[in-house]
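Here's what Swiss-Prot has on this protein:
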{"type": "BINDING", "residues": "Gln964, Asp967, Asp970, Asp972", "note": "Ca(2+) binding site"}
{"type": "DOMAIN", "residues": "371-514", "note": "domain 'RCK N-terminal 1'"}
{"type": "DOMAIN", "residues": "799-953", "note": "domain 'RCK N-terminal 2'"}
{"type": "MUTAGEN", "residues": "Gly289 to Glu", "note": "In md1715; induces prolonged synaptic release"}
{"type": "MUTAGEN", "residues": "Glu350 to Gln", "note": "In cim113; reduces the frequency of lateral swimming, known as thrashing, by comparison with wild-type. This defect is suppressed in erg-28 background mutant, but restored in erg-28 and sel-11 double background mutant"}
{"type": "MUTAGEN", "residues": "Glu350 to Lys", "note": "In ky399gf; gain of function. Insensitive to the acetylcholinesterase inhibitor aldicarb, and exhibits locomotory speed defects. These defects are suppressed in erg-28 background mutant, but restored in erg-28 and sel-11 double background mutant"}
Amino acid sequence: MGEIYSPSQSKGFNQPYGYPMNCNLSRVFMEMTEEDRKCLEERKYWCFLLSSITTFCASMILVVIWRVVTHLCCQRREKEFVEPIPAPEAVQINMNGSKHAPSETDPFLKQQEEKHLGWMTEAKDWAGELISGQSLTGRFLVLLVFILSIGSLIIYFYDASFQNFQVETCIPWQDSPSQQIDLGFNIFFLVYFFIRFIAASDKVWFLLEMYSWIDFFTIPPSFVAIYLQRNWLGFRFLRALRLMTVPDILQYLNILKTSSSIRLTQLVTIFVAVCLTGAGLVHLLENSGDFFKGFINPHRITYADSVYFVLVTMSTVGYGDIYCTTLCGRLFMIFFILFGLAMFASYVPEIADLIGNRQKYGGEYKGEHGKKHIVVCGHITYDSVSHFLQDFLHEDRDDVDVEVVFLHRVVPDLELEGLFKRHFTKVEFFTGTVMDSLDLSRVKIGDADACLVLANKYSTNPDAEDAANIMRVISIKNYSSDIRVIVQLMQYHNKAYLLNIPSWDWKRGDDVICLAELKLGFIAQSCLAPGFSTMMANLFAMRSFKTSQTTPDWLNLYLCGAGMEMYTDTLSHSFVGMTFPEAVDLLFNRLGLLLLAIELKDEENKECNIAINPGPHIVIQPQTQGFFIAQSADEVKRAFFWCKQCHDDIKDVSLIKKCKCKNLALFRRNTKHSTAARARATDVLQQFQPQAPAGPMGHLGQQVQLRMINQQSSTSDTHLNTKSLRFAYEIKKLMPSSGGRRNSMSIPPDGRGVDFSKDFEQQFQDMKYDSTGMFHWCPSRNLEDCVLERHQAAMTVLNGHVVVCLFADQDSPLIGLRNFIMPLRSSNFHYHELKHVVIVGDLEYLRKEWKTLYNLPKISILNGSPLSRADLRAVNINLCDMCVIISARVPNTEDTTLADKEAILASLNIKAMQFDDTLGFFPMRHQTGDRSPLGSPISMQKKGAKFGTNVPMITELVNDSNVQFLDQDDDDDPDTELYLTQPFACGTAFAISVLDSLMSTTYFNDSALTLIRTLVTGGATPELELILAEGAGLRGGYSTPETLSNRDRCRIAQISLQDNPYDGVVHNTTYGAMFTIALRRYGQLCIGLYRLHDQDNPDSMKRYVITNPPAELRIKNTDYVYVLEQFDPGLEYEPGKRHF
């Protein structure tokens, strides 16, 4: 150890250094000057310290005295001006009825109160407004105080870090620029202190605040330094505590907006402020020495080393290279460690956690210039995200240059995080919620191309899930009304709430995917054409097809169709002037594309309508948008590039690319002669009419004209026969009323010229349609009138009907059975073609659903159990056209494999049943005429299934993996994807998960969802959506030409080739030849086959779906053909027969 200086030594400090030389020196300092030694002989630190303590004590005493005097004066004033209780006769009643006692002291009291409250209140309000962060002046003042505090702290750092610094210096004030600047800062701090003092409601607590102590220990010493002509380093380091106001200042400036950023800033500033303050006190105590020893043991240490020492000590590392040697310093460190260790252990991990999370999923989205992005929110899990990304980023999509931004409040788990990392070039994730506008701004929702809201399909409370998604849409639309929103909803009746959002606009691209509506619609269409649900599900899902020689033939054919998708593109100029069948034939046979529909532009209403297989009366116009079925988007480009001049002789369709010839004149010529093409289309239509029952509304007008002639020829007879009455009734429906269009059921249209009896009106009561003409309608019926007992059902001749096995109880949420029944009641079917629907389930649950079903005809209910074989036999399940197994119960969330236990048990129960070898007959048509290709609705006798395995059935599943339990004889791997399993390929199973692909399909092509909804729902229109949104259900209306014209629309059908429906089509005919014959002669558009799985087993009824087979495929006489056919107005209802 070096020598220690003591007062007994020479006065001139004989030591070469003013302090001892030892191993704990932090650095080498310059030799003290003679002036520094003389200055330190007589220390004046106590003057600076005493000024701070005196200022505080004086301020506190003055505040206490003021409070005591004010309290005494108030008590005395209250005693002097106590109002005497007035006598009863002195009490007066004023005009408003209240009582008061007149007193001469009233004005004086009021004046005293105003004086007392006047200047004090005004001064307090003025000071409070001046320092408030709500005003611009207050924000500026707070920011200025912080800047000057940091400036004062920087001056302290300079003074404490100077090489030959001393705790006390005798430099005169006028010779020290740092003291002069610091004094100016302290004058401003003094003014700010008085403003805060005036604004404080409690003066005592104000004096005890931390920032007040900072002012007490920094402002008075700067004035004392002028008087003493010396400076003391003192407690100026306390200005570092002003750093804790940084979060408030940044919030005033709207820089900090999220709770995590605010908390992170608070933790960092508190930690830094405490470290700097503690280091300042260690620096002061060590460099001063112990005061009770006469400051003979100072420890020279710089401020930077003090900060290092404090951090190392707080972290409990303690290297020992620097330590405290003075007793005061050690005592301080004992207490500082207790506080600092607790703060270090709690603050540092939280800071690290906030910084780590912020770096991962915080911040803002920074997209590339010119690159689109979408925001996906709602139910974000591994399953929902993986299904979405698998379809959205599929390789078959044409140049998907869109980034996907996921926004969710929960940090992704490891599985989901790994999925994001695999798609890191296309996907980003941010923590937050769309309910917060700050989070919406972080993901740049205003610049996004669309926002997609996903729903939890397995939610135990569907209505609550829909309400949450609707609130998300409201928040998004409130932030940016122009953003396109695509939202998933569980229940159909919740769609109405979206219409209440002012900025919700279907024309702008906003759309809702109702899972219950589409799920039940798919199942309903499978009742009309078994397997159609599988075909449509494969069409809007992106799947790749790869052939393999080891794969069975049936699976290759199925996978070839499963790889097909629905695309849209513009037809080239070479198609302009062609009729729709001509364009379809050319595209299929020459280009290998299947054209399903086109977009028709309504110039008057400036709207576009989708026409599905519209028939030969529609002519292709320039820039017509087509809806295609193809393997990829590149294949669809052939329709856009095809040129008759350049590509007419090309056999290899892969060579059809953009040609270099200039066809502008040809394009104009095609446009010019579009009128001539329409005339040619009329000739083609007349050529098609004798053979094809389907036709446009012009055909229907011809039928009406013939009926009017028949009616005129029969009016001379006194008694009308039944056929004449039927013709007259059709005339009554078609003729417009004198008062215009009427849809009200309360006022019958007049002016018909024919008198009908009440019995006749009652007889045709069940033939009415709803007000839009899109669905069959009947007057509301009581539930009890449609309930069948078991013995009643057994005695009823049920054949060709639909049996719905519904698992539900009284507390089950509504699934919207109307969405299942309405497609089966579409008006493009005649009344006698409607399949009777028998629901087997709980009556109390159906009572809740009945208010949406009582206007739909041909519905019966059997109050029983779908697992009861007696109930199933009573409804003739062996003679039904389709058995549907669905469940309304809340799925099991603990074990997903048990979610479908009832549906699986019901399916296996039916398959294990055996039936008598009975025959069921459909009503035979007595009129002669050509046989319709539809076959079954006109003339067919159906043999009942002898075994339950032959009963046509479709089962709804919640969990995809449970499909392995439906077929016990298949060889599907339990890990096989749903679309690769036999039950799904055969159309006997349907899961709601297949609808996940609709989100990306709708985003890339907003018209695709309209096309799918039109095919699936039977023709739901926006007008009908508004009617149902009112909550009153379907409304009936009298038939008018406008409403009846809505019947003329396309429908799905399944035709058996065993009935030889097409002339010239026999066994082993190519599919392409059958396609052309069906299209040209019958106006039917073939879209697929339903083929037997085992051709060698005559007892096997299992079939699989082939979507859009290749033209060279050979058909078999056992195949069923999926066709899109037009409405046939020639099939009329015969009142003399009963139909189910």
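Yeah, the Cβs are placed from backbone N, Cα and C, and that goes for glycine too.
Overlay of Swiss-Prot annotations on the structure.
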{"residue": "Gly289", "record": "mutagenesis position", "DSSP (3 states)": "coil"}
{"residue": "Glu350", "record": "mutagenesis position", "DSSP (3 states)": "helix"}
{"residue": "Gln964", "record": "Ca(2+) binding site", "DSSP (3 states)": "helix"}
Report summary line: Check: min Cα-Cα distance from Gly289 (mutagenesis position) over recorded positions Glu350, Gln964, Asp967 goes to Glu350
Report summary line: Expressed in Å to no decimal places, the gap between the Cα atoms of Gln964 (Ca(2+) binding site) and Glu350 (mutagenesis position) is 48
Query - Number of helical, extended and coil residues in the domain 'RCK N-terminal 1' (371-514), per DSSP - result: 51 helix, 33 strand, 60 coil
Report task. Give the number of CB atoms, excluding that of Glu350 (mutagenesis position) itself, located within 10 Å of its CB. Result -> 12
Query raised in the report: Between Asp967 (Ca(2+) binding site) and Glu350 (mutagenesis position), what is the CA-CA distance rounded to a whole number of Å?
Result: 55
